[in-house]
Amino acid sequence: MSYRVKRMLMLLVTGLFLSLSTFAASASAQTGGSFYEPFNNYNTGLWQKADGYSNGNMFNCTWRANNVSMTSLGEMRLSLTSPSYNKFDCGENRSVQTYGYGLYEVNMKPAKNVGIVSSFFTYTGPTDGTPWDEIDIEFLGKDTTKVQFNYYTNGVGNHEKIVNLGFDAANSYHTYAFDWQPNSIKWYVDGQLKHTATTQIPQTPGKIMMNLWNGAGVDEWLGSYNGVTPLSRSLHWVRYTKR
């Protein structure tokens, strides 16, 4: 091989490496960095409220911006209300940016009532032009002495793990967390490891989301919602540590 050919190959390889490095850096820059957010006020640079639509299927309510509010106690409150007979409005808050591997923590109290769910999770999906990847911390209002962990990778779930807490989560604030890494997800309650997953781990960065909603057609999972309103769940702070 001549010197000129070798030189051209070296330049091509170097150019490809630089292009890939630039792409990787760009992809990394598109995800959010570490933050700690106490809910003393609503930070529109970090969060956005779902408003005016329903997820349909098992979600038996319409997301309303008014159902995401801040209290004088330094809390974010997500509410489930009824504007008219058998119609329900619910609350969902989500991050503006997407976030990747790292430690996700929330200090919160779920709502307590049969047929409802209080969630903290990461999500991305087809409407974002990505696979459906999701990592969940969920409280089923029918029994808030337990927490459910779950995750989806390219739409494949069925990884549910229900953990007995030893206390009623609806009565006081506790910290729930998951540490998402390329080869594992570890879930924590008040700093204590409760569950680890190591297979089919999600790879796609997603938005940080939190919501309160009532279900329909999933009575075996949630119990039959009895129409009680208003209901609310509270969040004191959220923290993300990129790593």
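Glycine residues also receive a Cβ, built from the backbone N, Cα and C atoms like all the rest.
For all the noted positions, this structure keeps the original residue and models no substitution.
Per Swiss-Prot, domain 'GH16' is recorded for 29-243. Listed in Swiss-Prot is the mutagenesis experiment ASP51 to Asn, annotated as follows: 30% of wild-type activity. The note that Swiss-Prot attaches to the published mutagenesis GLU92 to Gln is: 3% of wild-type activity. Under the heading of mutagenesis, Swiss-Prot lists ASP133 to Asn and annotates it as follows: 15% of wild-type activity. Sequence annotations record features per position, and here Swiss-Prot assigns active site, nucleophile to GLU134. Looking at Swiss-Prot, you'll find the mutagenesis ASP136 to Asn noted as follows: 0.5% of wild-type activity. Sequence annotations record features per position, and here Swiss-Prot assigns active site, proton donor to GLU138. Quoted from Swiss-Prot, the note attached to the mutagenesis of ASP143 to Asn states: 65% of wild-type activity. Record note (Swiss-Prot) on the mutagenesis of GLU160 to Gln: 15% of wild-type activity. For ASP219 to Asn, Swiss-Prot lists a mutagenesis experiment annotated as follows: No change in activity.
Among the recorded positions ASP133, ASP136, GLU138, no residue is found with its Cα located within 10 Å of the Cα of ASP51 (mutagenesis position). Secondary structure from DSSP puts ASP219 (mutagenesis position) in a helix.
Sequence-distant contacts of the residue listed as 'active site, nucleophile', defined by Cβ-Cβ distance under 8 angstroms and a gap of at least six in the same chain, are PHE121, THR122, TYR123, THR124, GLY125, ASN150, TYR151, TYR152, GLY157, PRO202, GLY206. Across the domain 'GH16' (29-243), mean pLDDT in this model comes to 97. Among the mutagenesis positions GLU92, ASP133, ASP143, ASP219, not one has a Cα within 10 Å of the Cα of GLU160 (mutagenesis position).
Cα of ASP219 (mutagenesis position) to Cα of GLU138 (active site, proton donor): a span of 16 Å.
Rounded to a whole value, the Cα-Cα separation of ASP133 (mutagenesis position) and GLU92 (mutagenesis position) is 18 Å. Here ASP136 (mutagenesis position) comes close to SER119, PHE120, PHE121, GLN148, PHE149, ASN150, TYR151: these same-chain residues lie at least six apart in sequence, with C-beta atoms under 8 angstroms from its C-beta. Rounded to a whole number, the C-alpha distance linking GLU138 (active site, proton donor) with GLU92 (mutagenesis position) is 14 angstrom. Among the recorded positions ASP51, ASP133, GLU138, ASP143, the residue whose Cβ has the fewest other Cβ atoms within 10 Å is ASP51.
Counted over every protein chain shown, other Cβ atoms within 10 Å are most numerous around GLU92 among the mutagenesis positions GLU92, GLU160, ASP219. Counting only the Cα atoms, the space from ASP143 (mutagenesis position) to GLU92 (mutagenesis position) is about 21 angstrom. Taken residue by residue with DSSP, ASP51 (mutagenesis position) is part of neither helix nor strand, so it is coil.
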